[in-house]
Amino acid sequence: MVLLKEYRVILPVSVDEYQVGQLYSVAEASKNETGGGEGVEVLVNEPYEKDDGEKGQYTHKIYHLQSKVPTFVRMLAPEGALNIHEKAWNAYPYCRTVITNEYMKEDFLIKIETWHKPDLGTQENVHKLEPEAWKHVEAIYIDIADRSQVLSKDYKAEEDPAKFKSIKTGRGPLGPNWKQELVNQKDCPYMCAYKLVTVKFKWWGLQNKVENFIHKQEKRLFTNFHRQLFCWLDKWVDLTMDDIRRMEEETKRQLDEMRQKDPVKGMTADD
């Protein structure tokens, strides 16, 4: 049994802008989660092309997770089992990410398939699942300006879209009805990231608990990440994809250093 949910994240940026903003924010967020032997290690970051013509950027990362998994898993899992591999094929505006664990092999999988569309999250079944499968998928809307969707320990005033005003674009702050207002704002673009998340965790007695925990963490990550992305708008809106590739190279070097020298930091599972 696998657990599927679709998270819809609406943003006051264009699909083209988001491509740069997402990559910038991934690099920055990685630094915030890396230290004390834990965090992100980038193994591969290179262009790819498949036989069917699909092409984009392929990345392979290892997440060293010790303090970032629940205590009940930490107690049961042997040393080294708490590292997960993330392989991503970014054929923007479509992206596919597959997360696996060498210890659990085919008993553990997180798959995130994302379509980025220039709409307000109104499309049904953008991933074109079979009607019977789609019927069982729960659609969850994430509102980046809704403080109630953010855990108090994750809240940062400087990363609050309800308070942020972009100097370069004039966008923000986002009020309670910002999504409805977007429709009438001719000068402000918008888009939705449709994130279909498949979770499989086969471990007798823990399956439901862990699958639900993972979905809860994915929603938390998507919420925090996209709040940051919008509030960092002025830092990335003028960047090109060439700028991003140079930044990713520098970030890889920094992450290797931070994992060795910095203390453990970032989100922990038991928060």
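Including glycine, each Cβ sits where the backbone N, Cα and C put it.
Modelled residues match the original; the substitutions are not represented.
According to Swiss-Prot, the experimentally introduced change S25 to F is described as follows: Loss of phosphatidylinositol transfer activity but no significant effect on phosphatidylcholine transfer activity. Quoted from Swiss-Prot, the note on the mutagenesis of T59 to S, Q, V, I, N, D or E is: Loss of phosphatidylinositol transfer activity but no significant effect on phosphatidylcholine transfer activity. Recorded in Swiss-Prot as a mutagenesis result, T59 to A carries the remark: Reduced phosphatidylinositol and phosphatidylcholine transfer activity. Quoting Swiss-Prot on the mutagenesis of H60 to Q: No significant effect on phosphatidylinositol and phosphatidylcholine transfer activity. Annotation of the published mutagenesis P78 to L in Swiss-Prot: Loss of phosphatidylinositol transfer activity but no significant effect on phosphatidylcholine transfer activity; the original residue is retained in the structure shown. Record note (Swiss-Prot) on the mutagenesis of T198 to I: No significant effect on phosphatidylinositol and phosphatidylcholine transfer activity.
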Ask   = Which of the mutagenesis positions S25, P78, T198 has its Cα nearest to the Cα of T59 (mutagenesis position)?
value = S25
Request  = Using a 10 angstroms cut-off on Cβ to Cβ distances, just flag whichever of S25, T59, T198 is the loneliest among these mutagenesis positions.
outcome  = T198
Message = Roughly how many Å lie between the Cα atoms of S25 (mutagenesis position) and T198 (mutagenesis position), rounded to a whole value?
response = 23
Task = Give me the non-local Cβ neighbours of P78 (mutagenesis position): same chain, 6+ apart in sequence, Cβ-Cβ under 8 Å, ordered along the sequence.
result = Y103
Inquiry  = Going by DSSP, is P78 (mutagenesis position) sitting in a helix, a strand, or coil?
reply    = coil
Query = When you measure from the Cβ of H60 (mutagenesis position), how many other Cβ atoms are you left with inside 10 Å?
reply = 14
Inter-residue C-alpha distance, H60 (mutagenesis position) and T198 (mutagenesis position) (nearest angstrom) = 19
